[in-house]
Each structure stands twice: as C-alpha cells, then as structure tokens.
Amino acid sequence: MALTVNTNIASLNTQRNLNNSSASLNTSLQRLSTGSRINSAKDDAAGLQIANRLTSQVNGLNVATKNANDGISLAQTAEGALQQSTNILQRMRDLSLQSANGSNSDSERTALNGEVKQLQKELDRISNTTTFGGRKLLDGSFGVASFQVGSAANEIISVGIDEMSAESLNGTYFKADGGGAVTAATASGTVDIAIGITGGSAVNVKVDMKGNETAEQAAAKIAAAVNDANVGIGAFSDGDTISYVSKAGKDGSGAITSAVSGVVIADTGSTGVGTAAGVTPSATAFAKTNDTVAKIDISTAKGAQSAVLVIDEAIKQIDAQRADLGAVQNRFDNTINNLKNIGENVSAARGRIEDTDFAAETANLTKNQVLQQAGTAILAQANQLPQSVLSLLR
C-alpha cells in the first residue's frame with residue numbers, strides 16, 4: 001500500500017466502521033428504551049404493515065367486547081323490568097281467581113277490580129319508562145337493534161324487544177256467540193245437557209229440577225253442573241241467561257247443546273208431558289276472542305274467569321320475551337369469551353413482530369458499545385499514520 005498524506009485509507013475505513021457501530025448502538029438504545037423493535041418503517045417495512053393490521057384488529061376486538069357488554073346490560077335491564085311485569089300479572093291473576101269465587105259480593109269484586117286497574121297502569125308505566133342509554137325498551141319503539149361484536153364490518157348480533165304494555169299483552173279464548181235463556185220449572189224433572197267442544201271431551205250433564213224453582217235458580221244450577229263437568233268450558237249464569245267461555249287454545253268450531261230430555265213428573269214417577277226448566281241452546285259455536293290485559297275487568301265472575309285466561313297468555317308472552325333475552329345474554333357471554341381469546345392470540349402475534357427481545361437486544365447493545373470504543377481507539381491510531389511520512393523527510 002502506498003504511503004500518502006492526502007488520502008488516509010485506514011482512517012476512512014475506521015470511520016465507516018465506527019459510523020456503522022454508532023448507528024447500530026443508537027438503534028439498540030432506541031429499541032431498549034421504547035420496547036418496540038419497529039420504531040420506523042426502515043426498521044422492518046413488511047413487519048410494520050403486518051403489525052398495524054394486527055393492531056387494528058386488536059383495537060376492534062376491544063371495542064367489540066365493550067359493545068357486547070353493552071348488549072348484556074341492555075338485555076338485563078329489559079329482563080329485569082319484565083320480571084316485575086310478571087310479578088304484576090301474577091298478582092292480577094290472584095285477584096282474578098279471588099273475584100271468580102262465588103263468596104264475593106258485588107262490592108268486593110269492585111274493590112278487587114280497583115286494584116287490577118292500578119296494576120294495569122303500573123304495567124304501562126314500566127313499559128313507558130324502562131330505558132337504556134336514553135332509549136326506551138318496552139314501549140314498542142325499540143324494534144330490533146344490531147350490536148357490532150366483531151373487529152370487521154357487519155359482524156353483528158341482533159336483539160329484538162316487543163312492546164310489553166298492558167294494551168299489547170293479550171290472550172285468546174273462545175266465547176259463545178250468544179246467550180241462552182232458561183225458563184222456570186213447571187214440574188220437577190231432569191234436564192239432560194250434552195256439552196263439549198271440538199278437540200276436547202264431551203259429557204252429558206244431568207241437572208235435577210224442582211217444580212217451584214225460578215228461572216234464575218234453574219240457570220244457576222245448570223251453570224254449576226257444566227262447571228263441575230270440567231271439560232274446559234266455563235258456564236256463567238246472569239239472571240235467567242247462561243253464557244259460556246272456553247279455555248284458550250281450544251278449537252273455536254266446537255258447539256254446545258242444551259236440551260231437555262227424559263223429563264220425569266215427580267208426583268207420578270212416569271214420563272209425561274210436563275216440563276222441567278226449559279233450556280234453549282246457549283250457543284252453536286264459539287267465537288275466537290282476543291282481549292288485552294288493559295281491558296281486563298274482574299267486577300263480575302265471568303269477567304274474572306276470562307281475565308285468568310288472558311293473563312295466562314300474557315305471562316306466556318313475557319316468558320317468551322324473557323327467554324329470548326336470556327338466550328341473547330348467553331350468546332353475548334360466549335361472544336365476549338371468543339373475542340378475548342382472539343384478542344389474546346392476535347396480540348401475541350403482534351408482539352412477536354414488533355416487541356423488543358430484551359435478551360437479544362442487550363447483547364447487541366454490549367457488542368456495539370465495544371465496537372464503538374474499539375473503533376474510536378483505532379481511529380486515533382489511524383489518524384497518526386500520515387505522520388510517519390515525516391520520518392522520510394528528515
């Protein structure tokens with residue numbers, strides 16, 4: 001190698017190596033101080049792109065978890081209100097059964113009905129005031145809401161809540177489309193009544209009548225006999241008129257027939273021309289009737305019996321809605337568990353890409369520190385090489 005003064009190759013080479021070790025030392029210091037292996041795109045362009053995508057997914061999963069928790073809270077709010085509505089309906093049912101009892105006077109039934117009216121208002125109040133985040137849940141305006149429970153678009157769970165006011169809660173039962181009149185007994189005898197509905201059992205009911213009974217007494221006896229038959233039909237006497245109500249779910253095409261047969265004259269013991277109480281057919285068919293909880297009136301025994309049927313159906317409606325809300329809460333719970341699992345694994349993958357390996361980076365730091373110190377010492381010696389030319393000039 002030529003001995004020159006203007007160009008010090010050894011010094012230039014040492015400077016280059018010293019710059020490289022200094023740059024590596026700065027990189028190690030930055031990685032150790034930030035905890036991140038990728039601090040700019042130049043550190044790992046492809047890794048930066050992948051890590052950013054994974055970061056977006058992790059952030060989305062965290063938001064989705066919060067959204068799912070909001071969904072659980074909303075469902076719990078609605079379900080709690082429906083529990084109270086169920087309690088109210090159970091109380092109304094108790095009052096209806098109490099009113100249906102024959103020991104109650106008209107004034108007692110009126111008092112019982114007064115409490116029912118207050119409970120109807122409370123049902124409406126719960127429906128109108130149950131809110132979550134300012135949004136009403138049970139007044140019918142909620143409809144169906146979608147909860148974003150994923151890190152990508154359109155990963156949703158839909159929750160629907162129906163109206164649960166007293167007016168919307170309804171029950172179906174079958175009411176005879178007409179009433180039958182009963183005439184007073186003119187002779188003692190037996191009234192034979194064939195009663196039943198389609199899809200249910202049918203029985204013959206025999207009612208013994210006395211010759212001196214009024215039409216009202218005869219009607220009460222016939223109604224009691226029908227009720228005792230327990231074939232799913234309720235009979236109610238009002239004066240000399242009998243009306244019928246069938247339980248919800250029974251076929252409305254059924255018919256009731258009431259006819260006098262085999263009348264026996266009490267004083268002769270033989271069949272004759274005298275008649276016991278005359279009964280005209282109460283109904284030839286049932287008409288399907290839909291009543292709401294808001295229309296319940298238990299001021300009469302007949303109304304109380306119908307109220308029980310309506311309330312039973314209303315409780316079924318609420319139970320169905322509560323079951324849906326319970327199911328969606330379980331779904332949200334499972335979704336949250338899955339989101340947490342995904343988030344954990346995605347975070348681990350991102351960490352492997354962008355996090356600093358402190359063991360390896362500390363080793364790099366030590367190496368670069370030694371190289372920098374050595375390079376500085378060697379550079380000092382390299383810079384002294386041109387001075388050797390002076391010995392040739394002496």
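Using the three backbone atoms N, Cα and C, a Cβ is placed for every residue, glycine included.
Because the structure is a prediction, the values reported are computed rather than measured.
Pulled from Swiss-Prot:
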type: VARIANT; residues: Val116 to Ala; note: In strain: PAK
type: VARIANT; residues: Thr280 to Ala; note: In strain: PAK and 170018
type: VARIANT; residues: Phe332 to Ile; note: In strain: 5939
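Summarising the environment of Phe332 (variant position), the number of other Cβ atoms within 10 Å of its Cβ, over all protein chains shown, is 24. Of all Cβ atoms in the protein chains displayed, 25 besides its own lie within 10 Å of the Cβ of Val116 (variant position).
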